[in-house]
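Have a look at the structure below, then the notes.
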Amino acid sequence: MERSSNEVSNPVAGNFVFPSNATFGMGDRVRKKSGAAWQGQIVGWYCTNLTPEGYAVESEAHPGSVQIYPVAALERIN
């Protein structure tokens, strides 16, 4: 199988580290502040030009379902 010139030759694998100034950590319980309800645990993070701090949240009600949200949309719960 041939590779195109824009393919990644060495995929990234293994552990990654949250930024040192992250608002939430892996496993923290959070919920959306408004709009459609979503509550669960932090399972990852992301950043883009428009969202410098965002999180992946796995639903407690529907295990395996994950949504991504900017930090401003989430609040910590106990």
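Backbone N, Cα and C define each Cβ position, glycine as well.
Where a substitution is noted, the model still shows the residue that was there originally.
The feature NADP(+) binding site is assigned by Swiss-Prot to Lys32, Lys33, Ser34, Gly35, Ala36, Val66, Gln67, Ile68, Tyr69. Classification of Lys32 (NADP(+) binding site) by DSSP places it within a strand.
Ser65 (mutagenesis position) falls outside any helix or strand according to DSSP and counts as coil. For Ser65 (mutagenesis position), other Cβ atoms within 10 Å of its Cβ number 12. Under mutagenesis, Swiss-Prot gives Ser65 to Ala with this note: No effect.
In Swiss-Prot, the entry for mutagenesis Gln67 to His states: Increases affinity for dihydrofolate 36-fold. Increases affinity for NADPH 110-fold. The structure shown retains the original residue.
Under the heading of mutagenesis, Swiss-Prot lists Gln67 to Cys and annotates it as follows: Decreases affinity for NADPH and dihydrofolate about 9-fold. Sequence-distant neighbours of Gln67 (mutagenesis position) (same chain, 6+ apart, CB under 8 A from its CB) are Trp38, Ala56, Val57, Ser59.
Mutagenesis annotation in Swiss-Prot: Ile68 to Leu or Met, described as Decreases affinity for dihydrofolate about 5-fold. Decreases affinity for NADPH about 7-fold; the structure shown retains the original residue. Just so you know, the Cβ of Ile68 (mutagenesis position) picks up 14 other Cβ atoms within 10 Å once every protein chain is counted.
Residues or ranges marked as substrate binding site in Swiss-Prot: Ile68.
One entry in Swiss-Prot concerns the mutagenesis experiment Tyr69 to Phe. Its note says: Decreases affinity for dihydrofolate about 9-fold. Decreases affinity for NADPH about 22-fold. Residue environment of Tyr69 (mutagenesis position) contains 18 other Cβ atoms, counted within 10 Å of its Cβ in all protein chains.
Mutagenesis annotation in Swiss-Prot: Tyr69 to His, described as Decreases affinity for dihydrofolate about 9-fold. Decreases affinity for NADPH about 60-fold; the structure shown retains the original residue.
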Between Ile68 (mutagenesis position) and Lys32 (NADP(+) binding site), the C-alpha gap once rounded to whole angstrom: 11
NADP(+) binding residues Lys32, Lys33, Ser34, Gly35, Ala36, Val66, Gln67, Ile68, Tyr69: largest Cα-Cα distance, in Å and rounded to whole number: 17
Protein Cβ atoms within 10 Å of Ser34 (NADP(+) binding site), excluding its own: 7
